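Novice: Take this structure, written in structure tokens, and hold onto it; I'll ask about it next.
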Amino acid sequence: MEEGNNNEEVIHLNNFHCHRGQEWINLRDGPITISDSSDEERIPMLVTPAPQQHEEEDLDDDVILTEDDSEDDYGEFLDLGPPGISEFTKPSGQTEREPKPGPSHNQAANDIVNPRSEQKVIILEEGSLLYTESDPLETQNQSSEDSETELLSNLGESAALADDQAIEEDCWLDHPYFQSLNQQPREITNQVVPQERQPEAELGRLLFQHEFPGPAFPRPEPQQGGISGPSSPQPAHPLGEFEDQQLASDDEEPGPAFPMQESQEPNLENIWGQEAAEVDQELVELLVKETEARFPDVANGFIEEIIHFKNYYDLNVLCNFLLENPDYPKREDRIIINPSSSLLASQDETKLPKIDFFDYSKLTPLDQRCFIQAADLLMADFKVLSSQDIKWALHELKGHYAITRKALSDAIKKWQELSPETSGKRKKRKQMNQYSYIDFKFEQGDIKIEKRMFFLENKRRHCRSYDRRALLPAVQQEQEFYEQKIKEMAEHEDFLLALQMNEEQYQKDGQLIECRCCYGEFPFEELTQCADAHLFCKECLIRYAQEAVFGSGKLELSCMEGSCTCSFPTSELEKVLPQTILYKYYERKAEEEVAAAYADELVRCPSCSFPALLDSDVKRFSCPNPHCRKETCRKCQGLWKEHNGLTCEELAEKDDIKYRTSIEEKMTAARIRKCHKCGTGLIKSEGCNRMSCRCGAQMCYLCRVSINGYDHFCQHPRSPGAPCQECSRCSLWTDPTEDDEKLIEEIQKEAEEEQKRKNGENTFKRIGPPLEKPVEKVQRVEALPRPVPQNLPQPQMPPYAFAHPPFPLPPVRPVFNNFPLNMGPIPAPYVPPLPNVRVNYDFGPIHMPLEHNLPMHFGPQPRHRF
């Protein structure tokens, strides 16, 4: 405020509604000075505290506004607009100027005392005066009527402009949770609170204290001696120049300047607007994010308003509030879907798919520009390899930077492992001559690339470098992918090294812990525990969970300790189990829970096995899977469009193949036992007749009834397979194959007879496989004793009858003066097959008369030459 300005106005805001925070307690009664002498300055405000007013200067119930008569020098009123609006809309003919902040003892007071824009009524309590510093108080009554008229006009116009801006902020104020908060009694002292919004026809109305009833919650009396009570604290900066003009309170218990029977919605909005500037926005955003992750159907903005209005700055408190009030506002614009659903993928994943640049099968060739940049980067990374070899490898790998760099790095790493350790430049150069090449190998699936690459004599000194911003998007993405993967690999190697060192330290100190399952010794970091703190190694838990989930299909993984009845917590399973086993476990668990809760309403699609809930009286099943969408019959599982008003039996009879298939399915179902609790099919391969389902139910395999334990079976001793002579209970150890075969045979005969009756004897076709007669049991024969050879007379066998002409005699070599003749090899004589004589026995030598014409040798070799 300028020094020469004496036309100042002081407004005593006796009842200004504010937040009960500690900062506002120190500032809400601060002085506020209003100057109307200059339009270029922002008007500071001084609030005179009520306990410091003098009783001798008590005035009437009138509001006095002191100003000059000239309209051109009309001062601005209080900045009653919203935080984003600096001044009110002036009447026509008045120039709009940008206000400038003036000096003030406390800048925070100017920022805090800003009623909201939607206020249409200003209530000034009796005793709250607007006066100037230089003029006496008696002159204030002269201009009260004129000031009231202009004040009402300005307030009405400003409230009309800001009415639309406040509608969006009040979206949740009508909710019943906020109504209960608004109606709670609160202690109100020295506050000017905006009244509830009135209709547009009543804009600009000024109400006084005498028009309202008394307070519903009076303020406690101030203490004697000038010490303010807890409801009226001293201002942060005392008033020095106004000490002689302080006004005393007209009543020890002044009432509020507004009625309490209606809602205080503008009140609460003002509180929120002031508190939002003080609250850590990062904490609020984190609370909103975590709460929406747990309650994805909550409406937008509702959680943030709950935080501000109810001061719930704890995640557990917010979750408990939503659980206790399930009728909170919910979203209607979209369907909430599990982000890990295998049916529908999120839009982000669809727009930006995550590509594994190390997978050769998923890569596509890049253009020439990307190839050139990738080659330049690789030549800068591998300066000991020739540019031809680098470009060849890059071309073979479709021009991708990441996979080429990984292949070259692996080849050099393998060369470093195979090369001997050297120290010194001379030895290194000598070894480089001996190991001056690397074997580049890339194998992935059916792709196999090999080449021997030789090192350069000297490293490449000149190579082109690129700024990261100058790279093409494809090359930059691959470079970032490679760096991230290398970082993850290095972290994994460090982690494995840390585990190894940790285990060595445990072993050195003798602190290894024994596993309760395999009795191996492990460090504590490699162990997991059940809810009762029984320790097991991770390998045992993985094998146990794999067998339980994929084998027996257990719903709960209980402790492997024999005497423990606890199970493994979900947090331990998530840390230890692989993703495949964990997902299957969750799938089994969800399936069992849904089947237990809706056993009669759970239906699976016959095409894709997608489960869904369907009312028992609905016959048509529409698969909700977006990749299937087939409509089938719930009973016969046939396509619904093929029914056309036909029953399931008529539809099956209409198509002979389907009819035969349905009969064969009945025959197959005769061998399958279904659980009475969950409906799972069971087939016994071996063991006793007490069957246990994965859901925990027990049944008899013979009579197919629900049982509990072994009391259902016969307990009398008897021979295996023999019926009991004392009771008619089921046997524990029997083979139910015969009973199943009889039932299948009955179903097959009934279907064949029905087919003969409808189609006739000539068109009869066998249904199902032919019945196999059971193999007759052959009595076990004891081993026969070995016969002892005896000299018994042997029967004479008839001679073997030959049906061929006599054998040709071998040619005789003529001898003329003993000169050898070149006649070639002499063919061997024909040898007939031996007679069918049993000679493989253990008796003594038998002299049998054989054919005397048979030769006793096979003759010379066929290619024998003399």
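Each residue, glycine too, has its Cβ placed from N, Cα and C.
The shown structure was predicted, so the numbers you read here are calculated from the model rather than taken from an experiment.
Below are the features listed in Swiss-Prot for this protein:
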BINDING   C633, C636, H643, C648  Zn(2+) 3 binding site
MUTAGEN   E664 to A  Abrogates ubiquitin chain formation activity
MUTAGEN   I672 to A  Abrogates ubiquitin chain formation activity
BINDING   C675, C678, C693, C695  Zn(2+) 4 binding site
MUTAGEN   I683 to A  Abrogates ubiquitin chain formation activity
ACT_SITE  C688  active site
BINDING   C700, C703, H716, C724  Zn(2+) 5 binding site
MUTAGEN   S719 to A  Mild reduced activity
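Describe the structural context of these features.
Specialist: Remark: H643 (Zn(2+) 3 binding site) has C633, L651 as non-local neighbours, by Cβ distance under 8 Å and separation of at least 6 in sequence.
Taken residue by residue with DSSP, E664 (mutagenesis position) is part of a helix.
DSSP assigns I672 (mutagenesis position) to coil, not to a helix or a strand. The 10 Å shell around the Cβ of I672 (mutagenesis position) contains 11 further Cβ atoms across the protein chains shown.
Secondary structure at C678 (Zn(2+) 4 binding site), taken from DSSP and collapsed to helix, strand or coil, is coil. The Cβ of C678 (Zn(2+) 4 binding site) has 17 neighbouring Cβ atoms from other residues within 10 Å, across all protein chains displayed.
A coil conformation is recorded for I683 (mutagenesis position) in the three-state DSSP classification, outside any helix or strand. Around the Cβ of I683 (mutagenesis position), the number of neighbouring Cβ atoms within 10 Å comes to 9.
The DSSP secondary structure for C688 (active site) is coil. Around C688 (active site), the C-beta neighbours below 8 angstroms that are at least 6 residues distant in the chain are L732, W733.
With a cut-off of 8 Å between CB atoms and residues at least 6 apart in sequence, the same chain places C724, Q725, E726, C727 near H716 (Zn(2+) 5 binding site), listed in sequence order.
Within the same chain, no residue at least six positions away from S719 (mutagenesis position) has a Cβ under 8 Å of its Cβ.
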Novice: Could you check what DSSP calls C648 (Zn(2+) 3 binding site) once collapsed to helix, strand or coil?
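Specialist: Note: C648 (Zn(2+) 3 binding site) is helical by DSSP.
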Novice: Hey, for the Zn(2+) 3 site built from C633, C636, H643, C648, who else sits with CB inside 8 A of the CB center?
Specialist: K619, K635, Q637, G638, W640, L646, T647, L651
Novice: List which of the recorded positions C648, I672, C675, C700 have their Cα within 10 Å of the Cα of I683 (mutagenesis position), in sequence order.
Specialist: I672
Novice: I want to check the contact list for C695 (Zn(2+) 4 binding site): same chain, sequence separation of six or more, C-beta distance under 8 angstroms. What comes out?
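Specialist: The list for C695 (Zn(2+) 4 binding site) reads L555, E592, A596, C675, K677, C678, T680, given in order along the sequence.
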Novice: Provide, as an integer number of angstrom, the distance between the C-alpha atoms of E664 (mutagenesis position) and I672 (mutagenesis position).
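Specialist: Cα to Cα, E664 (mutagenesis position) and I672 (mutagenesis position) are separated by 13 Å.
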Novice: In whole Å, how far does the CA atom of C703 (Zn(2+) 5 binding site) lie from that of I672 (mutagenesis position)?
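Specialist: Distance (Cα to Cα, whole Å): 12 Å.
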Novice: For C636 (Zn(2+) 3 binding site) and I672 (mutagenesis position), determine the Cα separation and express it in whole Å.
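Specialist: With the alpha carbons as reference points, the distance is 18 Å.
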